[in-house]
Amino acid sequence: MALSHPRPWASLLLVDLALLGLLQSSLGTLLPPGLPGLWLEGTLRLGVLWGLLKVGGLLRLVGTFLPLLCLTNPLFFSLRALVGSTMSTSVVRVASASWGWLLADYGAVALSLAVWAVLSPAGAQEKEPGQENNRALMIRLLRLSKPDLPFLIVAFIFLAMAVWWEMFIPHYSGRVIDILGGDFDPDAFASAIFFMCLFSVGSSLSAGCRGGSFLFAESRINLRIREQLFSSLLRQDLAFFQETKTGELNSRLSSDTSLMSQWLSLNANILLRSLVKVVGLYYFMLQVSPRLTFLSLLDLPLTIAAEKVYNPRHQAVLKEIQDAVAKAGQVVREAVGGLQTVRSFGAEEQEVRRYKEALERCRQLWWRRDLEKSLYLVIQRVMALGMQVLILNVGVQQILAGEVTRGGLLSFLLYQEEVGHHVQNLVYMYGDMLSNVGAAEKVFSYLDRRPNLPNPGTLAPPRLEGRVEFQDVSFSYPSRPEKPVLQGLTFTLHPGKVTALVGPNGSGKSTVAALLQNLYQPTGGQLLLDGEPLVQYDHHYLHRQVVLVGQEPVLFSGSVKDNIAYGLRDCEDAQVMAAAQAACADDFIGEMTNGINTEIGEKGSQLAVGQKQRLAIARALVRNPRVLILDEATSALDAECEQALQTWRSQEDRTMLVIAHRLHTVQNADQVLVLKQGQLVEHDQLRDEQDVYAHLVQQRLEA
């Protein structure tokens, strides 16, 4: 709560004083005497202040404390009246009270405000406007659960049955006590015991079926959310993955989706069960003793006030824990994924220290969460114990007055204890539900994100020549728009020709390959394939016709066949072997135990570097592409394999772009393009350059 804004508090004070002045006049004489008039006065103050502050746009800043300001007086005198003869039952209306009483009322609000400001986490109030979106998120979660509606209906039916059975058990427990305490009636005693057993068995069976139905629905919802999120992530643009850490994405896919699926099956389940049971239990409590029931209701404001202080702190620390766990997971993935590099540089201890620091941050947050939760539970328990003592005191008075039997008081205490338990469940599950809705907000932000990509094309001609034209192409990465990577590139890749693209590191060679695969869009100029803009081609068609083999090929866990036929449907074994033969991979595949069905391990860890390159080339060739891009992908191949690749290229006049660093590659090229600082270097300029790439091209020209 922001204490630095006096305007809303001054407005609240002036409006309240004006309203009290009206209630002190003839309007106040219309209110009934005693407690009903006191409650009517408080309710009237609350409604008028709430409406006026909402119209004035100030409700968000001071609305939390309106119930405290308006209802403290009725609650106090109601407690005095319900306790009985031990205290006076005369009432004092705020409108007609002395200035000292009014100042005490305002002082209680000021003290509560100070406690709230100290205990609430920083920025809690600023986050409240965003929480208005929780209702929309909950509705969206319900819509997401629509396919599981039959299972949820069954679960809620069993929930209602379990609650119904459970509510009768304390009633018959009280009857047993009354039978044992008075004239013993064997038939009545046997009947009470029978119904206790019947309701207990029925409650247990219904609760088990309820839990099983909710868990089944939860598993289906969880799988559906994960599938949708993973599908959405794979369709994002590359800039998104450059800006978002892998650990964060893994956290969303694992922990956040689980929290989302629990929202209905766990949170809504317990919340609805507790709500229905609280209403039903209060009905039975009213049958036993209305006076004790109204006295027990006074525990609700204290519980809500404690929740108002605890819940924002709990939500804040949970969000910090989510981020800390994601960072710790990121450290593990980086260290394990780059284990060879870690060992090569002897950095094992450094990675252990990084992970220890990340875990220490998690430990601090976990300790803070558990400490605050423990204090909250202690306060709740003390309040519940105090209320039980008060109810026992008043209950004994009613027993002595003959208003309640001993069994009735026992039933009431059992009901009251169960009500307290379910009220705490309502408060706790409300906070937990907000946590899960917060996780849903992050997941939905990914599901709703629209990739910065052009509309998918539809061109899929039966025959493609493979002519590639860069026409004054410029490009800057989305994360660094002020720094151009390519500037005004104009050149043509001809079918049946090999074009070597050379240049120093950072000159834009890999960016040219990325543009040619339609991974990014030029910021200027046009990129044409057979005279048509690249973006107009169908996505799957384009990536069968234009294929890249990288310098460090990426393989996946699975068999040799799975990796060669990756992304293709109904790829026959004969096609796989033909591509492997063209890539000179058939020799080592034939030596494997299961041939093309042999598992190669995670990222192809069971293969040598040269074998990985051959499999990657075979994966490209099996698509029979018209344009092949080799990013120094033949560095680990022998002369025979390179010659086989040249033979494959010349068979159907395919277009080949080779990003080269070796003289041998440049000498075999039909065309050499030199990039420097994102621009093509002309041959006249090349003669004046003294770097290694100019030397390579000059040697090729002289040859």
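Cβ from N, Cα, C; glycine included.
Don't expect the noted substitutions in this model, because it carries the original residues.
In Swiss-Prot this protein carries:
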type    : residues                                                       : note
BINDING : GLY503, PRO504, ASN505, GLY506, SER507, GLY508, LYS509, SER510 : ATP binding site
DOMAIN  : 152-435                                                        : domain 'ABC transmembrane type-1'
DOMAIN  : 468-702                                                        : domain 'ABC transporter'
MUTAGEN : GLU632 to Asp                                                  : Impairs peptide loading onto MHCI
MUTAGEN : GLU632 to Gln                                                  : Has negligible effect on ATPase activity
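Ranking the binding-site residues GLY503, GLY506, GLY508 by how many other Cβ atoms lie within 10 angstroms of each Cβ puts GLY506 at the bottom. Model confidence over the domain 'ABC transporter' (468-702) is summarised by a mean pLDDT of 81.
Listed in chain order, the residues near the ATP site other than GLY503, PRO504, ASN505, GLY506, SER507, GLY508, LYS509, SER510 are LEU675, each with its Cβ within 8 Å of the site Cβ centroid.
For SER510 (ATP binding site), applying a Cβ distance below 8 Å and a minimum sequence separation of six or more within one chain yields ASP631, ILE659.
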